[in-house]
Amino acid sequence: MSLIPEIDAFLGCPTPDAWIEAALADQETLLIDHKNCEFKAASTALSLIAKYNTHLDLINMMSRLAREELVHHEQVLRLMKRRGVPLRPVSAGRYASGLRRLVRAHEPVKLVDTLVVGAFIEARSCERFAALVPHLDEELGRFYHGLLKSEARHYQGYLKLAHNYGDEADIARCVELVRAAEMELIQSPDQELRFHSGIPQALAA
């Protein structure tokens, strides 16, 4: 059974058509930033293991997640090599930092907020893969379709951990707050195309 309807309901909005248009027009930047996102996702998981080193269920999930994200990183690198896409610096977008500004500074809510933000990032990744797949060539479309299941599983894992460590009413408030901020980041003009960017300014007018 597809998890996309669940993810669509969790997110506040779908990816705008203008972003899809921009991504299809600049697939090199999209692939490089996708590679970077996979590496950052693995790094985030390892950082959580280091920081919350007495939380066994978190350690187990993040260890698996980090391994999966590094495999995805390697897969994107191989795909880029086959397509002749050269490695070049691509700066981080505003998306993840914009969401992490909402994370409260004190525990235990800092962990819960971090996990909710992680759930939104994974959910948006899944939604964007699904949005792109129908428009891509066979090789890239097949690859992105293959990532849907793991991204959906990561979204579920982050959210499950948040519920393990947090108060239900507080989590509901946090989800609503992050959902509103995430929707604004996705729907508003953005200076650059990134995997999680808003609408590139050239197309936002």
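Placed from the backbone N, Cα and C atoms, the Cβ positions cover glycine too.
DSSP gives HIS72 (Fe cation 1 binding site) a helix state. Sequence-distant neighbours of HIS72 (Fe cation 1 binding site) (same chain, 6+ apart, CB under 8 A from its CB) are GLU38, LEU147, SER150. Feature annotation from Swiss-Prot assigns Fe cation 1 binding site to GLU38, GLU69, HIS72; the stated evidence is experimental evidence.
GLU69 (Fe cation 1 binding site) counts 23 other C-beta atoms within 10 Å of its own C-beta, drawing on all protein chains shown. The Fe cation 2 binding site feature in Swiss-Prot is assigned to GLU69, GLU122, GLU151, HIS154; the stated evidence is experimental evidence.
Long-range Cβ proximity for LYS40 (mutagenesis position), meaning a same-chain Cβ under 8 A and a gap of 6 or more residues, is found for ALA92, ALA96. In three-state terms derived from DSSP, LYS40 (mutagenesis position) belongs to a helical segment. What Swiss-Prot notes for the published mutagenesis of LYS40 to Asp is this: Loss of activity.
Listed in sequence order, THR114, VAL117 are the same-chain residues six or more apart from ARG100 (mutagenesis position) with CB atoms under 8 A from its CB. One mutagenesis experiment catalogued in Swiss-Prot, ARG100 to Glu, is accompanied by this note: Loss of activity.
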Please work out which residue of GLU38, GLU122, GLU151 has the most C-beta neighbours within 10 angstroms of its C-beta, and give that one of the binding-site residues. GLU151
Rounded to an integer, what is the Cα-Cα distance in Å between GLU122 (Fe cation 2 binding site) and GLU69 (Fe cation 1 binding site)? 11
Starting from the Fe cation 2 site formed by GLU69, GLU122, GLU151, HIS154, give every other residue of that chain whose CB sits within 8 Å of the mean position of their CB atoms, in sequence order. ALA41, LEU65, GLU68, ILE121, SER125, CYS126, SER150, ARG153, TYR155
When you measure from the Cβ of HIS154 (Fe cation 2 binding site), how many other Cβ atoms are you left with inside 10 Å? 25
Would you list the other residues of this chain near Fe cation 1 - those whose C-beta lies within 8 angstroms of the C-beta centroid of GLU38, GLU69, HIS72 - in sequence order? CYS37, PHE39, ALA41, ALA42, GLU68, LEU70, VAL71, HIS73, GLN75, VAL76
